[in-house]
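Working notes for the structure below.
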Amino acid sequence: MGRVQLFEISLSHGRVVYSPGEPLAGTVRVRLGAPLPFRAIRVTCIGSCGVSNKANDTAWVVEEGYFNSSLSLADKGSLPAGEHSFPFQFLLPATAPTSFEGPFGKIVHQVRAAIHTPRFSKDHKCSLVFYILSPLNLNSIPDIEQPNVASATKKFSYKLVKTGSVVLTASTDLRGYVVGQALQLHADVENQSGKDTSPVVASLLQKVSYKAKRWIHDVRTIAEVEGAGVKAWRRAQWHEQILVPALPQSALPGCSLIHIDYYLQVSLKAPEATVTLPVFIGNIAVNHAPVSPRPGLGLPPGAPPLVVPSAPPQEEAEAEAAAGGPHFLDPVFLSTKSHSQRQPLLATLSSVPGAPEPCPQDGSPASHPLHPPLCISTGATVPYFAEGSGGPVPTTSTLILPPEYSSWGYPYEAPPSYEQSCGGVEPSLTPES
């Protein structure tokens, strides 16, 4: 065995997650098989962010630092054989951003220790990553408890000479949710044509924006629900819910290089119609009772009123009457065909030394009474704490895989903003989106 048999960093009480402004205490342990002369023993606490133009590349194009503090644990001398412990303590800045790790960049907080030896001898180094969570209180966001509503109208041609339109309206009960909360979705589809529509699909999207030489947008589907299509000259309503899985919070206050947004996108493929609702994911739930919108009747401010179509052609009306079908104004309710959701990667916890147990899947209380449960974010993000004792409950449906980055240079176009969705403006890839 070598002269240095053990050189490691441990944090007090085995903690791995801290809040901004908290003290961080720990110990540097050294075990020597023989005396070791040294020039200095130092420990450093560092927080930084790096962004790259290529996926999974740590050659950062842009970097920014949040804190860098050093302590001298011992001056020049010699350590005798045996075990030695050096306690340390740092105060984390109140502005430190939440830890995050993605394919194009990450926010990393770590403690590094080094034994600087005399000239021509090898220095000894070790490090330990810890995580910072700056909780997002959804109640601090204006109008967060209000319903989220958007509408889109698509005009199209069919059978060469006939024209029609589809009015798609979608709404949610709130504008912000926490992990494990059910997002209540209401959709209203008015098929003002003689052609059946394709199935209606609702997707919860995550958009992570990285500021390198230009903005890079990484968009992936977190959960997806598919309903039935709407028959010709019919109006249909669809009520569904999406359980919010373990996800990193919206935005990353204190970091100017990485930003996280979430969207609920409701769409039809034929005819092509899409509405996009921005939603917030936080750590502290909305404490106001939500205002339930009237399904299919809510419209964003300034939007034109829904137009009731004229009666269908005479031959179609007669066929409808003979079949005993419902009137256009009598909405039918769509059934759900499939529901798929990405599952949390619980296996990644094993790579975090001393990490607490993950959230119980059955909603039972956490084993540790002093701390909220530790959850795992989907994708390549880091563990974080969520409010409450219940964890996300993954479905048994097909897993939705993230985009394959090896086959293309950059992620595809970001989803449109709320204003673009409501105003019919084509989305563009801009830093403000």
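Backbone N, Cα and C atoms are what each Cβ position is placed from, and that goes for glycine too.
None of the substitutions listed is reflected here, since the structure keeps the original residues.
Note that the coordinates shown come from a computational prediction; the quantities given were computed from them, not determined experimentally.
The note that Swiss-Prot attaches to the published mutagenesis Phe88 to Leu is: Loss of localization to the cell membrane and extracellular vesicles. Localizes to the cytoplasm. Sequence-distant contacts (6 or more apart, same chain, Cβ under 8 Å) of Phe88 (mutagenesis position) comprise Ala25, Gly26, Thr27, Val28, Val43, Leu71, Leu73. Mapped onto three states, the DSSP output places Phe88 (mutagenesis position) in strand.
Under DSSP, Gly180 (mutagenesis position) is assigned to coil, being neither helix nor strand in the three-state scheme. Where Swiss-Prot documents Gly180 to Ala as a mutagenesis experiment, the accompanying text is: Decreased localization to the cell membrane and extracellular vesicles.
Long-range Cβ proximity for Asn191 (mutagenesis position), meaning a same-chain Cβ under 8 A and a gap of 6 or more residues, is found for Gly164, Val166, Thr197, Val230, Lys231, Ala232, Trp233, Arg234, Arg235, Ala236. Swiss-Prot lists Asn191 to Asp among its mutagenesis entries, and the accompanying note reads: Decreased localization to the cell membrane and extracellular vesicles.
The note that Swiss-Prot attaches to the published mutagenesis Ser310 to Ala is: Decreased interaction with TSG101. No effect on localization to the cell membrane. Loss of localization to extracellular vesicles.
Where Swiss-Prot documents Pro403 to Ala as a mutagenesis experiment, the accompanying text is: Loss of interaction with ITCH; when associated with A-416.
Swiss-Prot documents Pro416 to Ala as a published mutagenesis change and attaches the note Loss of interaction with ITCH; when associated with A-403.
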